[in-house]
Every structure is written in C-alpha cells, then in structure tokens.
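Feature annotations, courtesy of Swiss-Prot:
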| type | residues | note |
| --- | --- | --- |
| MUTAGEN | C13 to S | Loss of autoubiquitination and reduced ubiquitination of BCL2L1; when associated with S-16 |
| MUTAGEN | C13 to A | Abolishes autoubiquitination; when associated with A-59 |
| MUTAGEN | C16 to S | Loss of autoubiquitination and reduced ubiquitination of BCL2L1; when associated with S-13 |
| MUTAGEN | K28 to R | Loss of autoubiquitination but no effect on ubiquitination of BCL2L1; when associated with R-101 and R-105 |
| MUTAGEN | C59 to A | Abolishes autoubiquitination; when associated with A-13 |
| MUTAGEN | K101 to R | Loss of autoubiquitination but no effect on ubiquitination of BCL2L1; when associated with R-28 and R-105 |
| MUTAGEN | K105 to R | Loss of autoubiquitination but no effect on ubiquitination of BCL2L1; when associated with R-28 and R-101 |
Amino acid sequence: MAEQQGRELEAECPVCWNPFNNTFHTPKMLDCCHSFCVECLAHLSLVTPARRRLLCPLCRQPTVLASGQPVTDLPTDTAMLALLRLEPHHVILEGHQLCLKDQPKSRYFLRQPQVYTLDLGPQPGGQTGPPPDTASATVSTPILIPSHHSLRECFRNPQFRIFAYLMAVILSVTLLLIFSIFWTKQFLWGVG
C-alpha cells in the first residue's frame, strides 16, 4: 500500500501538484534528474532573469540551456510516461504560449489537426486592457463575401468532400429508384 502511494506521489509535478500527462504536464528532466511538468518549467524560464539557466525548484542545481533552446527541448522523463502508459507528444514553446498539435490517426481519410495552446501570461511590457484610443471608438465591420480562394479551400476539406460524395450517392440512388418504379409500372401494367 505504501509503495503504491509512493508511486502516485511520483506521478505528479512537485511544483503544481498536477498529475503528469503527455500534453502540457509532460514530465521533463533537469540535469539533477528531478522531473517537473513542462508548464511549470516554461513559467520558470519566463520569469528567470538569466534565460539560459534554470534552477531546480527542489535542489537549486542549475540546468544550463543552449542558446535559444526552449524548455520544451529538455529530455522527457520517458520512465514516468511508461509508468503512466502514455506516449509523448511534441509540445513547443512559442513566445508566452505552449502549443500542442494533435493529429488524430484515421485509417480512411485525413482529419484537420487540432492545435491546443496554453497561454503562460502577458507579454512583458504588454497592456492588460484595450488601448485607450480604441476603447471608445466603434468600428463597423464590413460583411465578408466569400472569395474564390475561400471556396477552393472549402472544397479541399476532406470532411466536405466525403459529405458531397455521400450526398451524390444518395441522390443518385433515389433518382434510380424513382425512375425504376415508374418504368416497371409502365412496362408491367401498361399504365400511361
């Protein structure tokens, strides 16, 4: 019982206490071999004055990052993911956002990838509210008319194409049934 409870304690980030997963709480290892979720490490890297050094929140041992290396490039704790029976996803840090591009696997047709983002806070020097000159001004937005290019993109959408194919098949079968009913009625009973 105590061993199982110890494993459950290991399966969560020691900073935010959220359970590890394979998205924004992916366990990343520092040089001291302590694991933290990528969200906590991203927050830590954004507030640290020395951008290339991360101090471990537990033992204070520094982890030196290469020039321009984000915290998402730190090694993933694969042993923890194996314990949780999860496969790692690639999470990237863009500015003050963590981004995850999830591409669902399908055998029959392509699906649009889903992109999940997690905002880590305001940009330094950014404003918290709307700019004062645009807050009082009201701007009327024109009605957008679909262009030739947007319709072309619509036709390239795999879900739309499958829908169009199914509707064409249903319409064809319906017309075939209607004509065959009238044809057999005229041929067999001589109506008309």
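Counting begins at 1 with the first residue displayed.
Cβ coordinates are placed from backbone N, Cα and C, and glycine is handled just like the others.
The structure, with features from Swiss-Prot marked on it.
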residue : record               : Cβ contacts under 8 Å, 6 or more apart
C13     : mutagenesis position : P19, F20, H25, P27, S35, F36, C37, C40
C16     : mutagenesis position : H25, C37, E39, C40
K28     : mutagenesis position : S35, F36, C37, V38, L41, V71, T72, L74, P75, T76, D77
C59     : mutagenesis position : C32, H34
Neighbour tally for K101 (mutagenesis position), based on other Cβ positions within 10 Å of its Cβ: 13
